[in-house]
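To keep things clear, I will list the structure first and then write my remarks on it.
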Amino acid sequence: MNLCNSRFSVTFVRQCSTILTSPSAGIIQNRGSLTTKVPHWISSSLSCAHHTFQRTMNLTGQRGSRDSTGATGGNAPAGSGAGAPPPFQHPHCDRAAMYAQPVRKMSTKGGSYDYDLIVIGGGSAGLACAKEAVLNGARVACLDFVKPTPTLGTKWGVGGTCVNVGCIPKKLMHQASLLGEAVHEAAAYGWNVDEKIKPDWHKLVQSVQNHIKSVNWVTRVDLRDKKVEYINGLGSFVDSHTLLAKLKSGERTITAQTFVIAVGGRPRYPDIPGAVEYGITSDDLFSLDREPGKTLVVGAGYIGLECAGFLKGLGYEPTVMVRSIVLRGFDQQMAELVAASMEERGIPFLRKTVPLSVEKQDDGKLLVKYKNVETGEEAEDVYDTVLWAIGRKGLVDDLNLPNAGVTVQKDKIPVDSQEATNVANIYAVGDIIYGKPELTPVAVLAGRLLARRLYGGSTQRMDYKDVATTVFTPLEYACVGLSEEDAVKQFGADEIEVFHGYYKPTEFFIPQKSVRYCYLKAVAERHGDQRVYGLHYIGPVAGEVIQGFAAALKSGLTINTLINTVGIHPTTAEEFTRLAITKRSGLDPTPASCCS
């Protein structure tokens with residue numbers, strides 16, 4: 001049992017010091033004459049821990065050990081002179097590795113700071129980092145605050161975007177729309193279904209919000225149980241070790257050895273008349289206290305398309321306004337197939353179009369004027385709801401980052417491979433960092449790994465490559481690895497082979513659902529082992545299909561391994577094992593039947 005290197009080593013050595021120095025302990029402090037009142041492995045470990053404790057309390061000047069002004073110390077360990085005997089070495093203790101770790105001043109023993117770590121942001125990244133840091137012996141506070149939305153004043157509890165206004169409510173409403181579709185398909189499968197069945201928006205919103213509030217509550221309890229101090233306040237830096245927290249009851253100044261910025265982002269609003277006064281964003285949609293009705297969704301990223309998709313499935317009339325391209329950053333062949341599948345379902349797309357203004361009419365409806373950016377032609381239409389989905393902005397403005405000396409790039413924070421900013425004791429994780437995937441699982445893992453490096457002696461870094469993701473449109477799109485365009489750009493068109501095919505889900509046949517856009521492809525190297533660089537899939541339960549293949553891709557999946565894997569029949573996932581036609585061949589990738 002390697003007690004000196006365990007995650008609780010700091011606490012352990014403190015307790016051991018008390019035992020070793022207590023007159024009633026019955027343990028002689030002379031290393032060579034430990035009594036037999038305790039088993040040998042305990043006595044030797046206690047002696048080792050006592051030595052570690054003395055060194056930890058005395059040693060300063062290493063990276064991570066600073067005085068209250070932030071200056072590094074310069075004192076050598078006691079007893080480190082030329083004539084000092086070598087320290088006791090436990091046979092199972094990697095002392096060299098342990099000594100190489102940063103030495104922190106523990107605030108619980110009169111150190112210079114209120115906390116070892118303050119995490120700014122109570123979302124996925126911040127919570128994961130805070131809880132993991134506590135498990136590794138740090139004293140942690142988590143600062144969290146939500147500004148009300150400008151149009152409706154929407155607020156929410158702890159948990160960040162994903163829990164409150166992102167992944168969770170989005171997936172629930174997507175599921176509600178799929179259930180509505182399934183109900184209408186049920187008649188083809190022999191079910192007697194009332195033709196007048198329709199969703200109740202208010203009941204759906206209430207159910208979604210009840211679930212969110214339960215998650216908020218569980219999260220608060222979890223933070224309390226794990227001894228993370230939760231501070232509901234807006235934080236701004238005074239200097240690199242001091243934060244001013246604005247609370248409901250006033251202000252509070254708090255200090256920490258280390259800060260992790262995990263504030264995430266919020267939706268952008270266009271700079272046009274009426275945008276803020278009358279438009280809403282995804283921050284408002286999932287708690288909207290009225291039916292959305294005829295809705296203009298401005299923006300064709302994944303948020304805009306997902307919202308338009310479930311609104312259509314719930315019986316409303318969405319229109320998508322696209323300034324340039326659909327699903328920027330994704331494989332564009334797949335993106336256009338997704339858009340085409342939505343148009344087939346009756347969702348209009350206004351291409352190459354931007355909004356000019358939003359006006360509220362006497363009847364409460366919204367008059368939107370817009371323009372085609374290619375022809376200059378202007379037009380207008382009336383909607384019940386205007387939903388802005390034009391991108392997100394990092395929440396850096398309220399942090400007063402210049403006071404701490406932290407660099408900002410395009411409202412995001414640039415970091416190195418260890419999530420460190422340009423300031424030695426300040427880190428950033430999650431959606432706030434520049435140039436990394438803005439996905440909840442990425443944020444969670446990055447936050448945990450950062451805490452383990454800071455307080456657990458780990459060296460593992462976050463791997464941001466080949467991260468799988470899913471767009472929850474009516475016909476879902478999931479992918480992992482490189483898009484076809486990026487693979488060509490990185491390796492050259494002559495070095496890339498694309499295996500592709502359309503397929504026919506068995507469950508689509510009886511209700512006679514369209515299979516026109518059920519498509520998948522594997523982007524691979526053309527020669528050699530034909531390693532797979534990217535996998536792309538459009539169809540039902542896309543996220544469930546791609547997850548396992550994501551692990552295979554990260555493990556070095558090749559085309560030969562893929563096509564020689566025996567598939568599970570009949571499933572849509574097995575279609576990846578049947579990819580045999582390349583784009584270069586020019587052959588028709590459309591199957592004759594579900595089993596061909």
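In case you wondered, yes, glycine gets a Cβ from its N, Cα and C as well.
This is the original sequence, none of the listed changes applied.
In Swiss-Prot this protein carries:
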type	residues	note
ACT_SITE	HIS569	active site, proton acceptor
BINDING	120-126, 143-147, 159-170, 233-235, 262-266, SER282, PHE286, TYR302, 392-399, 429-432, 438-443, PHE472, PRO570	FAD binding site
BINDING	VAL322, ARG323, SER324, ILE325, VAL326, LEU327, ARG328, PRO355	NADP(+) binding site
MUTAGEN	HIS569 to Gln	Almost complete loss of TrX reduction
MUTAGEN	GLU574 to Ala	Reduced Trx reduction
MUTAGEN	GLU574 to Gln	Reduced Trx reduction
MUTAGEN	CYS594 to Ser	Loss of Trx reduction
MUTAGEN	CYS595 to Ser	Loss of Trx reduction
Q: Check the Cα-Cα distances from ILE168 (FAD binding site) to the binding-site residues VAL322, SER324, ILE325, ARG328, PRO355 and tell me which is shortest.
A: ARG328
Q) When you look at VAL322, ARG323, SER324, ILE325, VAL326, LEU327, ARG328, PRO355, which the record names as binding NADP(+), what is the longest CA to CA distance in angstrom? A) 19
Q. Quick one: Cα separation, ARG323 (NADP(+) binding site) versus LEU143 (FAD binding site), in Å?
A. 37
Q: Determine, to the nearest whole angstrom, how far the Cα atom of ILE325 (NADP(+) binding site) is from the Cα atom of ARG392 (FAD binding site).
A: 17
Q.
If you count CB neighbours within 10 Å, which one among the binding-site residues ILE168, VAL263 has the smallest count?
A. ILE168
Q. Quick one: Cα separation, ILE120 (FAD binding site) versus LEU327 (NADP(+) binding site), in Å?
A. 30
Q | Among THR161, SER324, THR440, the one of these binding-site residues whose Cβ has the fewest neighbouring Cβ atoms within 10 Å | A | SER324
(Q) Counting other Cβ atoms within 10 Å of each residue's Cβ, which of the recorded positions ARG323, ARG328, ARG392, HIS569 comes out lowest? (A) HIS569
Q.
Considering Cα atoms only, can you say which of LEU143, HIS569, GLU574 is the nearest neighbour of VAL322 (NADP(+) binding site) among these recorded positions?
A. GLU574
Q. Which of the recorded positions VAL263, ARG392, LEU399, THR440, HIS569 has its Cα closest in space to the Cα of SER324 (NADP(+) binding site)?
A. ARG392
Q | List of residues, in chain order, with Cβ under 8 A from that of VAL326 (NADP(+) binding site) and at least 6 apart | A | ALA300, LEU305, GLN332, ALA335, GLU336, VAL338, ALA339, PHE349
Q: Based on Cα distances to LEU327 (NADP(+) binding site), point out the closest of the binding-site residues LEU143, THR161, VAL263, ARG392, LEU399.
A: ARG392
